[in-house]
Amino acid sequence: MSGNSQLPPDVIGFICSKYDIILASTSPRRYEILHDIMGITDLKTMVSTFEENLDKMNYSTDPIGYVCDTSWHKAQNIIEILTDYEDENPNEIDKPKLIICADTIIIDKSGRIYEKPKTKEVQKKFLMKFCYEDDEPVNVVTAVTLIKWYGRENFELVPFRDETKVYFDNKIPLRILEEYVESGDGLEVGGGFKIQGQGAILIEKIEGDYYNVVGLPLNKTFKGLYAEANSI
């Protein structure tokens with residue numbers, strides 16, 4: 001991703017003058033969206049230690065609830081970390097924080113959740129299903145939980161989500177799909193494809209925010225940050 005098209009620096013400067021902006025994720029794609037595209041050059045990071053082990057069987061009829069709850073639990077874990085830090089450093093005075101927690105899943109028309117394939121064999125099965133078996137798009141859902149943090153006794157959680165429909169090309173030659181799998185690209189992402197990489201070859205079109213498929217809905221995330229900065 002290129003950082004050539006950033007939002008006006010005075011807008012980002014306004015938000016950053018009110019809050020420290022923190023990404024609670026190790027995802028390089030989410031970092032690039034916020035740092036390179038949105039232009040938050042002083043972006044800080046934290047790591048949630050939530051195990052992301054919610055039982056999917058409890059969400060068989062509500063897969064979107066799974067991603068929303070995962071994002072929410074990540075935020076709750078960050079609150080615990082911030083609270084512990086505040087307890088250990090009672091005299092430290094920090095700027096208020098806006099912390100971005102997120103989780104992304106791929107869902108097919110039946111409600112099945114597709115996670116990281118980890119092996120090329122599983123990845124190929126995923127992509128063949130998306131391209132040749134399903135007659136409807138897959139749904140990419142990112143749930144975001146913003147933490148508006150002033151301190152352990154003064155914080156607020158602001159959840160939102162975005163959905164993007166991804167239409168795979170059912171006429172793509174199998175050889176091309178197999179070559180993509182052999183490239184190793186997409187093994188470590190949900191669904192087994194990267195829209196920002198060679199995986200885009202397999203995709204005919206999308207409906208919704210491109211950056212949501214990458215890992216974070218840029219438009220809704222920016223509006224969330226801007227709204228909170230304006231609420232002071």
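In case you wondered, yes, glycine gets a Cβ from its N, Cα and C as well.
Keep in mind that this structure shows the original residues, not the substituted ones.
What Swiss-Prot notes for the published mutagenesis of S25 to A is this: Loss of activity. Cβ-based neighbour count (10 Å, all protein chains) for S25 (mutagenesis position) stands at 21.
Around the Cβ of T26 (mutagenesis position), the number of neighbouring Cβ atoms within 10 Å comes to 11. Swiss-Prot lists T26 to A among its mutagenesis entries, and the accompanying note reads: No change in activity.
Around the Cβ of R29 (mutagenesis position), 17 further Cβ atoms fall within 10 Å across all displayed protein chains. In Swiss-Prot, the entry for mutagenesis R29 to A states: No change in activity. The structure shown retains the original residue.
Among the mutagenesis results in Swiss-Prot, R30 to A has the note: Loss of activity. The residue drawn here is the original one. In sequence order, L23, I100, A102, G215, L216 are the residues near R30 (mutagenesis position), counting only same-chain partners six or more apart with C-beta under 8 A.
All protein chains considered, the CB of Y66 (mutagenesis position) has 22 other CB atoms within 10 Å. In Swiss-Prot, the entry for mutagenesis Y66 to A states: Loss of activity. The structure shown retains the original residue.
A mutagenesis experiment is reported in Swiss-Prot for this position, Q76 to A, and the note states: No change in activity. Classification of Q76 (mutagenesis position) by DSSP places it within a helix. Of all Cβ atoms in the shown protein chains, 15 besides its own fall within 10 Å of the Cβ of Q76 (mutagenesis position).
Summarising the environment of D103 (active site, proton acceptor), the number of other Cβ atoms within 10 Å of its Cβ, over all protein chains shown, is 26. Secondary structure at D103 (active site, proton acceptor), as computed by DSSP, is strand. The active site, proton acceptor feature in Swiss-Prot is assigned to D103.
Classification of E188 (mutagenesis position) by DSSP places it in coil, neither helical nor stranded. What Swiss-Prot says about the mutagenesis result for E188 to A is this: Decrease in activity.
Annotation of the published mutagenesis F193 to A in Swiss-Prot: Decrease in activity; the original residue is retained in the structure shown. Around the Cβ of F193 (mutagenesis position), the number of neighbouring Cβ atoms within 10 Å comes to 30.
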Inter-residue Cα distance where the pair is S25 (mutagenesis position) and E188 (mutagenesis position), in Å: 15
Integer Å distance between the CA atoms belonging to Y66 (mutagenesis position) and S25 (mutagenesis position): 18
DSSP state at R30 (mutagenesis position), helix/strand/coil: helix
